[in-house]
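Colleague: In Swiss-Prot, a natural variant is listed as R142 to Q, annotated with the note In strain: North Carolina 19, Zimbabwe 4 and Zimbabwe 70. Here the residue is the original one, but Swiss-Prot notes a natural variant at this spot, N171 to Q: In strain: Zimbabwe 70 and Zimbabwe 79. Listed in Swiss-Prot is the natural variant E172 to A, annotated as follows: In strain: Zimbabwe 70 and Zimbabwe 79. Among the natural variants that Swiss-Prot reports, V173 to D is described with the note: In strain: Mexico 2, Mexico 12, Mexico 23, Mexico 31, North Carolina 19, North Carolina 29, Zimbabwe 4, Zimbabwe 19, Zimbabwe 21, Zimbabwe 50, Zimbabwe 70, Zimbabwe 79. For the natural variant V185 to I, the note given in Swiss-Prot is In strain: Colombia 32. Where Swiss-Prot documents M192 to V as a natural variant, the accompanying text is: In strain: Mexico 2, Mexico 23, Mexico 31, Zimbabwe 19, Zimbabwe 21 and Zimbabwe 50. The note that Swiss-Prot attaches to the natural variant M192 to I is: In strain: Zimbabwe 4. According to Swiss-Prot, the natural variant A193 to S carries the annotation: In strain: Zimbabwe 4. Looking at Swiss-Prot, the entry for natural variant H212 to Q says: In strain: Colombia 32, Mexico 12, North Carolina 19, Zimbabwe 4 and Zimbabwe 70. Listed in Swiss-Prot is the natural variant E220 to V, annotated as follows: In strain: Mexico 2, Mexico 23, Mexico 31, Zimbabwe 19, Zimbabwe 21 and Zimbabwe 50. For the natural variant R245 to P, the note given in Swiss-Prot is In strain: Mexico 12.
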Amino acid sequence: MSGTQMSAFLRQYLADEDKKIRAQFKESDPNNKLILWMHEKTRITEEDLARPYTEDEVKELCLRTKVKVDMTAWNCLWEAKKRFEAKGRFVNKSERFINRMYMKAVRKKMVQPYPEEFVAQRREVVAAETKKHNISRLDRWRRKKTQNLSAQESSPARGAHASFIDAMQTNEVQVNANLSSVSQVNFQVEAMARPAVSSSDLSGIGDDEDEHQQSEFQDEHINCPETAINENSVRCDPINSGRMRTGCINSQGNNNTESDPDYYMFGTQLSSLLRPTSTQEPDDQVNCPETEMNESWVRCDQINSESMSIGPSIDSEGTITFQNSESEPIDVDSIA
């Protein structure tokens with residue numbers, strides 16, 4: 001694509017813009033050096049406009065540029081719309097009413113259309129600025145491509161260096177593994193080379209002298225009087241099925257509190273007294289004849305309902321008798 005020539009209007013326009021910038025930012029001020037340097041880099045020149053585009057550059061620009069159209073530039077109707085919206089004339093109005101208001105604004109010269117010559121000049125300025133911007137973009141893309149090519153060319157050397165480093169690391173790992181295996185083998189050899197324990201070293205263990213000392217130690221702890229249990233406290237006298245010793249009755253009476261009545265003397269709740277109340281395991285209980293029940297009491301076919309329901313009675317002579325004819329009277333004085 002061939003370049004364009006700069007028109008007189010554009011040359012004058014660029015000269016006026018340069019004067020305005022230099023008048024605002026003096027060269028004598030050191031703080032304005034950066035601004036003036038940027039102005040020189042972005043200023044549009046005749047060489048920029050005369051530079052033609054190649055086919056590759058045009059294709060790249062078309063693929064990487066998003067086209068935008070500004071419909072508000074040099075449009076008198078846009079200016080009329082801003083004025084009407086500021087006054088609130090278009091609130092809840094139809095499109096037909098809005099178009100009639102635009103025509104009325106132009107007819108009454110509220111806004112005037114821009115001249116065609118003015119619009120053409122402004123379009124020329126915008127085209128020059130766009131070409132300057134496209135040239136800057138192409139130069140920037142070209143520099144990036146050059147950097148990428150140089151990086152790809154230097155990448156084989158870097159890859160060789162990286163492979164060399166990886167090889168060195170793998171060699172170090174293999175050497176460490178070999179050293180660990182050798183140390184493990186040496187440890188196993190040392191363990192196998194240790195002298196075994198002979199039968200002569202184990203002599204004296206389990207002899208008669210050791211057994212004699214162990215038996216003496218056990219006898220000392222077993223025959224300790226502090227831990228010994230008196231046989232009299234464990235031994236219990238047998239109980240007759242028809243009679244009971246007063247010692248057991250007294251011990252049962254002592255366990256009862258003042259509020260609890262003597263159920264055994266009055267012959268009530270006899271079954272609850274004879275029922276075992278211990279929650280311990282059978283192996284932990286002591287076999288005491290005084291606390292054991294006769295099998296005849298447990299068997300249901302030999303229990304007399306009258307003897308269980310009716311309790312004993314005491315007469316004036318102090319003799320305990322049962323209403324059941326089969327039971328024998330109990331002499332309280334002889335028991336005491």
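Think of each number as a place in line: the chain as shown, counted from 1.
Keep in mind that glycine also has a Cβ here, set from the backbone N, Cα and C atoms.
What's the neighbourhood like for these features in this structure?
Modeller: The secondary structure of R142 (variant position), as reduced to three states from DSSP, is helical.
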Colleague: When you measure from the Cβ of R142 (variant position), how many other Cβ atoms are you left with inside 10 Å?
Modeller: 12
